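Swiss-Prot annotations:
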BINDING   44-49, 212-217, 242-245  GTP binding site
DOMAIN    31-300  domain 'Dynamin-type G'
DOMAIN    518-610  domain 'GED'
MUTAGEN   LYS47 to Met  Dominant negative. Loss of GTPase activity and reduced transport of vesicles to the cell plate
Amino acid sequence: MENLISLVNKIQRACTALGDHGENSALPTLWDSLPAIAVVGGQSSGKSSVLESVVGKDFLPRGSGIVTRRPLVLQLHKIDEGSREYAEFLHLPRKRFTDFVAVRKEIQDETDRETGRTKQISSVPIHLSIYSPNVVNLTLIDLPGLTKVAVEGQPDSIVKDIEDMVRSYIEKPNCIILAISPANQDLATSDAIKISREVDPTGDRTIGVLTKIDLMDKGTDAVDILEGRAYRLKFPWIGVVNRSQQDINKNVDMIAARRREREYFNSTPEYKHLANRMGSEHLAKMLSKHLETVIKSKIPGIQSLINKTIAELEAELTRLGKPVAADAGGKLYAIMEICRSFDQIFKDHLDGVRPGGDKIYNVFDNQLPAALKRLQFDKQLSMENIRKLITEADGYQPHLIAPEQGYRRLIESSLITIRGPAESAVDAVHSLLKDLVHKAMSETLDLKQYPGLRVEVGAASVDSLERMRDESKRATLQLVDMECGYLTVDFFRKLPQDVDKGGNPTHSICDRYNDSYLRRIGTTILSYVNMVCATLRHSIPKSIVYCQVREAKRSLLDHFFTELGKMEIKRLSSLLNEDPAIMERRSALAKRLELYRSAQAEIDAVAWSK
């Protein structure tokens, strides 16, 4: 069982060393879940004397006003009889104190280091471990004494500040409250009882200690309180008799003081029947036993909390990404890895592993065909325009059989309108590829970590897509131009010819420009244009995929990688500049994760040894 108190001691020290003081923060706290005994009392309640009686040493700063200005985590370790007593501070890990006057001075000095030589308070605890054959295994947290007024040099808020600090400790469900009250004052005015009642109204977590019993007015006693009639708690009240100021001035040692305390309770008629559960020795043993019991009952819940929090911390650290490398090679490698991750996510969108690539197919299967169908050839193939172009094409010599030049001009003027849908298809795919770049950037966690790199990768990707768009537009429009530049002769050869039995055309020269003849030309040209549209409907997507989609998959960041290899370390560093808030958060998370893993290892070691 003693291993359990030692276990909590180790975890408490780790908490303080790694910055977990149980304060409200954006980080999970282990400190608040650890069972502890918090010592609470007013400034004149005898709180310090009780602690020194439990330890058996003079070691706490004394004086008027607020002497305890930081929480003191006092960890007592019982060692073998005959061993020399010593003390250690967490902030001085390799220094042993055998002179307890020096311990008192170090407590005062360490307090001043945190608060300055003022009368301010701080919630950052001091950890003091005392090793002695004359103590029980126990951990106590000495809190600043409650006060009702601020003294000179203290802010007006000091009364509330101390109450808030004390309350922040004792309101935790795993905290045992050691409420120190002087017997020579009305219990109804006890600062310790008042604040403990606020957070523990049933008294299940509160242990009452009554001091200054020997200083009560003659004819009065504390029997009603000690027997639980005046104020009932779950645990019996414990009375103690501390050294008087005269004893302290005369350096009366603790062994003699404990002996006189025992004699007082055994010889005083009012308390004789309670003597076996009175005194600082009984208090220390009772607290040690109770703390062991509480720790044992809380360990499973603490283990569960630790495991859950470790998983949460690891997940958040993964989201925040790794810290930046210091050397140029490490920075370059980090940038390349991030870019490769982004590039793979972009490819996954195109290949259907992630959503979005299907929209490109929609351009080819719906948008382009619909645009081709919407083309209007009324102007090019109107009777007036057909007559005009055929007449102009004939020049001064009318055509003999078929107006070939007129056909060519009419077909070319019609096919040229296909450039619009072709360009629109290229632009639509370009827009979709840019959207996929932005999606891939938002899904690449490491790019969120480095805003500068995110901007550069985004700009480089868009630049590449624009070059690919321009090349795709050139190649795609070239397909249209090729259709305009060379007609499919077989289409016209397969058309039926109107000739008489003698092999002569049925139309005379004079009726070649009538409406029926012109209408037939228009119908023929429209059929040819529709055939070309059907061909381009399949060849335009091929050109776009080859020039844009395939090329984006193959070389989206090639130009950026070329430039990256030329960059100096200063430029590389600028790309990996992080938001300072993220850097601070990662550092804090790493320290907190170290704490939880350390606690996990300590608990596992104790469980293994049992």
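Using N, Cα and C of the backbone, Cβ positions are placed for all residues, glycine too.
Residues as originally present; substitutions not included.
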- Message: With the cut-off set at 10 Å between Cβ atoms, which of these binding-site residues ends up with the most neighbours? Options: SER44, ASN242.
- Response: ASN242
- Per DSSP (helix/strand/coil reduction), SER44 (GTP binding site) sits in coil
- Message: What does the structure give for the C-alpha distance between ASP214 (GTP binding site) and LYS47 (mutagenesis position)? Integer Å is fine.
- Response: 16
- Message: Let's check the environment of SER48 (GTP binding site): how many other CB atoms sit within 10 Å of its CB?
- Response: 23
- Helix, strand, coil: count each for the residues of the domain 'GED' (518-610), based on DSSP. 82 helix, 0 strand, 11 coil
- Message: Just to be sure I understand the packing, how many Cβ atoms besides its own are within 10 Å of the Cβ of ASP214 (GTP binding site)?
- Response: 17
- Message: Looking only at the domain 'GED' (518-610), what is the model's average confidence as pLDDT?
- Response: 84
- Task: Fill in the CA-CA distance, MET216 (GTP binding site) to LYS47 (mutagenesis position), as an integer in Å.
- Result: 17
- Just how many other Cβ atoms lie inside 10 Å of the Cβ on SER244 (GTP binding site)? 15
- Which residues, sitting 6 or more apart from LYS212 (GTP binding site) on the same chain, put a CB under 8 Å from its CB? GLY46, PRO182, ALA183, ASN184, ASN242
- Near LYS47 (mutagenesis position), which residues of its chain come within a Cβ-Cβ distance under 8 Å, counting only those 6 or more away in sequence? VAL39, VAL40, GLY41, ASP142, GLY145, ILE180
- Item | Collapsed DSSP category at ASP214 (GTP binding site) | helix
- Query: If you draw a 10 Å sphere around the Cβ of MET216 (GTP binding site), how many other Cβ atoms fall inside it, taking every protein chain shown into account?
  - Reply: 16
- Message: Helix, strand or coil for ASN242 (GTP binding site)? Use DSSP.
- Response: coil
